[in-house]
Structure formats: C-alpha cells, structure tokens
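For reference, the structure discussed in these notes is given below.
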Amino acid sequence: MVPVVALVGRPNVGKSTLFNRLTRTRDALVADFPGLTRDRKYGRAEIEGREFICIDTGGIDGTEDGVETRMAEQSLLAIEEADVVLFMVDARAGLMPADEAIAKHLRSREKPTFLVANKTDGLDPDQAVVDFYSLGLGEIYPIAASHGRGVLSLLEHVLLPWMEDLAPQEEVDEDAEYWAQFEAEENGEEEEEDDFDPQSLPIKLAIVGRPNVGKSTLTNRILGEERVVVYDMPGTTRDSIYIPMERDGREYVLIDTAGVRKRGKITDAVEKFSVIKTLQAIEDANVVMLVIDAREGISDQDLSLLGFILNSGRSLVIVVNKWDGLSQEVKEQVKETLDFRLGFIDFARVHFISALHGSGVGNLFESVREAYDSSTRRVGTSMLTRIMTMAVEDHQPPLVRGRRVKLKYAHAGGYNPPIVVIHGNQVKDLPDSYKRYLMNYFRKSLDVMGSPIRIQFKEGENPYANKRNTLTPTQMRKRKRLMKHIKKNK
C-alpha cells in the first residue's frame, strides 16, 4: 500500500502551504487567515521515486461552531485514513491550548505522529520549538513551508524510512488528483490512436453551480458518505475536490466544485481563486452537471456558467435540485421558465431531483454515460461524408455571388466534443443559418445526446492561385503582334 500522510493542526499554521510544497501544485488554496481549508483534499507526492498520498485538512482549534465543527470532523476523518500524521504547529504563535488538545487526541489514536514546527524563518529554530516538547510527541522538525526550508530534511527523516518498508504500488486508486492528471494526459495521447477505447478510462464528472444550490449534498448522496462539508451557508466548498468512485461497473472521478457567483459579489481574492479553480475543473471534466436551485429559478449567473460550459465543449447534464416540497403549480411554472430560458440547449437531458432525500438521483448516471458515449464515439470518414451528402440533398447550400457553395467531403476532427471537419469551395461564405442546419443534421443523424457538436470548415486550395505561367518565346511574339493589332484598330 502506498503511504497516506495527513497534515493536521490549528487553522492557519501552514498546512495548505506544505501540501502545495509536497505535491508541487497550487491545488490547496493558501491565504493568511484561518479556516480557509474546509474539506480534506488529496494530492500525489513523491520522494526519491517513491509515491505517497498527502491529505490537507481543515484546522481544529476547539472553538468550532457551525461549519467549523464540520471542518473539524473532516480533519478527524483524515487522521483515521492516514498511515502517518504530520502534526503542524505555529512556531511564531507558540504553544496554544488547541495544540495540546490535538496532541491528546493523536496520542489516543496511536497513529505514528511527527511534530512539525512551521514558520521558523527569521527565528532561532532551537529556541522557537522549546515549548512544544511539552506535548510529548518526541523530536520536533522545524521548517519554513513558504520558503521550503527544512522540508526535504523532514521527508528524508520522517517519510522515507516508512516507505522503504513498503513495495512500490503500481496502481493508485484513492488519489483523485493523481487520477485526474494521469487520465487527462493518457486521454490526450490515446485519442490519436485508432485503438483508443474511451470505455477503459474513468469518466471525469464535474458538479458545478451557484453557491448553496446543493452540489456537495448531491456529491455525498452519490457517494453514500459525508465526504464533503455540507452546511446551509453559501460557499462552504471553496476548493474543487477530486474523488474517485465506481458505479455500475464504471469508474468515475467526481469533481465537487466551489460555487460560482456574480463577479460583483466576489469580494476577496480567495473566492476569486476558487472560481478560477471551478472553471479549470470544467475544462478538466468530460461531463459537467450544472445544478440549479428550483426554488430560485434560472439566474443570469446560471446562464453565464452555462455559456462557459458550452464554450469549453463539455458534455452537459442539467440538474434541477430542491424539487421536493414544491406544489404542482410551482413545478409547472419552473418547467415553463426552463423551456423559455434554456430553449437553446436542446441537446442536454434535464433531471428534477432532491439531493437531500435522494429522489431522482439514481437516474443521473444514465444521462452521464449517454453524454460521455456521445462525445467520445468514433465515426468514420465515409459515414460523415454520407451524412453531409444527405444534408445537401435535403437542403441545398445557398448561392454566393451567383455560384453554389460546394461541399466535398467530411471527416472527424476531434472528440469530446465531437468535431466534424467539412471541406469544400466557398465554405467560408456559408451563412450561419446553414451552418446551424448542418450541425443539427449531424446531431440527429449521429444520435448525439448530452454533448455539443462542432463543425469546422476548410476551404479547398487552388494550386494556381497567385501564380502566373512564364510565356515561351513563340507566345511572346504572338502577344506582341496581338497588342499591335489592337492599338492599330483603336
């Protein structure tokens, strides 16, 4: 088994900074105020070629109420999952009562625990860590995570001895970030191969929406465990959380994202960075579930987020949450509003669910698989050209400057989303209405559902364009005689 290392401690002691340092990413949000990390987050790290899984957790200080209580529960769950615990303290702040409470809990769990004193830059390390020996956790490892000082020594003295006793593991099945990056790279490489099998890869599924529409509740309902902090306050998820799972024999990487709100309401840099990571999660996903609050209806921000999903070319499933408890009259009004405002998204399935009670959730994955299969289906050049020919026979292209636009052949230009490349003459002059006609014709003929389809046009090149033949001496003499004759008859 690959070792699992949990970073625990009070809020704002530098756990996320060390997490980013170990995983060589910026996957954990970092800012100078307590309570920023709310869920436990997994990342892949290695030392001297040996891999381990690092878990970043929310802080525990013993004064939690509301959502902070749930953050503390996530931290305690991370301790149970871990093989090794790095207990981090703040050397600048000194020993705090919360540090003593955490140390007491760690001793009761009998987990291998190592005490790490962070923020020792500018201090005498030996003097700064003296008070922490009273915690009774043995040797103290002073580091400055923000600058990387002492981190390598920590790895060599703490983690490497543990990993030398473990055989390298070839398959990592719990590290979601590893899955996401590895499969994205593998997807990009294998798409160029004829024997590419999209069914062999996990489906990366992002759950997005405005704050407090029930994304994390839906994630937990799907997983069957309280994996993501859920609390009735907008913005309790600030990071994008990658979670591997399996359902009906198919593997998935579930991405629970931070809520995206109106730009004017994004008041601090942390939330702006969370929005960026949400948009990056959409780019990384194969299929996106857009969660909409049935009680609040379609907002401009929902449409803005929908536009980003479409521009990214991602497959889409629309989920209308909080459907329970609504009267039949209100439900009809919501459906009419959806038809009116989302009429241009005719390819996406719409599901009405209650994530809290689980009604309608079981049917979501049928649409997810349908959308993924549509976006990754391989179609040959002969089939695409035949469909294009049928479309032209049913409805001829318009005349452009007195000449009919000629479409010659079509072939696949990419997948996820499906791209059809059409070659012909004067295709750049085709009106948008005819391009939409072709797109809809291909969608109907290929039975593409849940995924956008894109059509690109390539103009046939004239090999003689901008070229002039040089005249032979005989042709030059004829040309001169002709020019004389023309001048003489003027």
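Cβ from N, Cα, C; glycine included.
None of the listed substitutions appears in this model.
For ASN12 (GTP 1 binding site), the number of other Cβ atoms no farther than 10 Å from its own Cβ, over all displayed protein chains, is 20. What Swiss-Prot lists as GTP 1 binding site is 9-16, 56-60, 118-121, and the listing cites sequence analysis.
Looking at Swiss-Prot, you'll find the mutagenesis LYS15 to Ala noted as follows: Complements a disruption mutant, KM for GTP 695 uM. Classification of LYS15 (mutagenesis position) by DSSP places it within a helix.
Swiss-Prot documents SER16 to Ala as a published mutagenesis change and attaches the note Does not complement a disruption mutant, KM for GTP 4.9 mM. Decreased GTPase activity, no stimulation by YihI. Other C-beta atoms found within 10 angstroms of the C-beta of SER16 (mutagenesis position) number 25, with every protein chain shown included.
The domain 'EngA-type G 2' annotation in Swiss-Prot covers 203-376.
Note on GLY209 (GTP 2 binding site): other Cβ atoms within 10 Å of its Cβ, all shown chains, come to 24. What Swiss-Prot records for 209-216, 256-260, 321-324 is GTP 2 binding site, and it gives sequence analysis as the kind of evidence.
Here the residue is the original one, but Swiss-Prot notes a mutagenesis experiment at this spot, LYS215 to Ala: Does not complement a disruption mutant, KM for GTP 6.7 mM.
Residues annotated as domain 'KH-like' in Swiss-Prot: 377-461. Mapped onto DSSP helix, strand and coil, the domain 'KH-like' (377-461) counts 32 helix, 26 strand, 27 coil.
Where Swiss-Prot documents GLY424 to Asp as a mutagenesis experiment, the accompanying text is: Does not complement rrmJ deletion, nor the der disruption at 42 degrees Celsius. Sequence-distant neighbours of GLY424 (mutagenesis position) (same chain, 6+ apart, CB under 8 A from its CB) are VAL405, LYS406, LEU407, LYS408, PHE457, LYS458, GLU459, GLY460.
Between GLY9 (GTP 1 binding site) and LYS215 (mutagenesis position), the C-alpha separation comes to 27 Å. Mapped onto three states, the DSSP output places LYS215 (mutagenesis position) in helix. In sequence order, THR57 are the binding-site residues from THR57, THR120, GLY209, ASN212 with a C-alpha within 10 Å of the C-alpha of SER16 (mutagenesis position). For LYS215 (mutagenesis position), the number of other Cβ atoms no farther than 10 Å from its own Cβ, over all displayed protein chains, is 28.
Confidence across the domain 'KH-like' (377-461), taken as the mean pLDDT and rounded to a whole number, stands at 89. LYS215 (mutagenesis position) and GLY209 (GTP 2 binding site) are 7 Å apart (CA-CA, integer value).
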